[in-house]
Amino acid sequence: MIIFYGLFSILVLTSINIAEAGHHNRVNCLLPPKTGPCKGSFARYYFDIETGSCKAFIYGGCEGNSNNFSEKHHCEKRCRGFRKFGGK
């Protein structure tokens with residue numbers, strides 16, 4: 001019985017950590033797009049909280065943030081379902 005409770009506790013703690021990690025990753029969807037100071041010109045996608053959709057932007061190549069995806073479907077997969085409170 002002690003083994004059962006031990007395994008159950010491990011399962012619960014692991015589930016909590018996984019849920020928190022997923023939430024942390026999705027918080028990146030709230031960041032504004034950041035081109036950065038470098039002079040590169042990379043086509044990227046960011047999640048626009050106002051519209052609830054992923055949009056294209058040009059990334060300079062350095063000092064961006066985590067709301068920066070190389071492909072639109074990656075952006076959509078990560079940020080799907082986010083909307084600004086009070087949004088239409």
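In case you wondered, yes, glycine gets a Cβ from its N, Cα and C as well.
Features of the protein shown, as given by Swiss-Prot:
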DOMAIN    29-79  domain 'BPTI/Kunitz inhibitor'
MUTAGEN   LYS77 to Ala  94-fold reduction in KCNA3 inhibition
MUTAGEN   ARG78 to Ala  49-fold reduction in KCNA3 inhibition
MUTAGEN   PHE82 to Ala  58-fold reduction in KCNA3 inhibition
MUTAGEN   LYS84 to Ala  74-fold reduction in KCNA3 inhibition
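Counting residues of the domain 'BPTI/Kunitz inhibitor' (29-79) by DSSP class, helix then strand then coil, yields 10 helix, 15 strand, 26 coil.
Of all the Cβ atoms in the protein chains shown, 16 others lie within 10 Å of the Cβ of PHE82 (mutagenesis position). Once Cβ contacts within 10 Å are tallied over all protein chains shown, the mutagenesis positions LYS77, ARG78 are led by ARG78. In the three-state DSSP reading, PHE82 (mutagenesis position) counts as coil. Taken together, the residues in the domain 'BPTI/Kunitz inhibitor' (29-79) have a mean pLDDT of 96 on the 0 to 100 scale.
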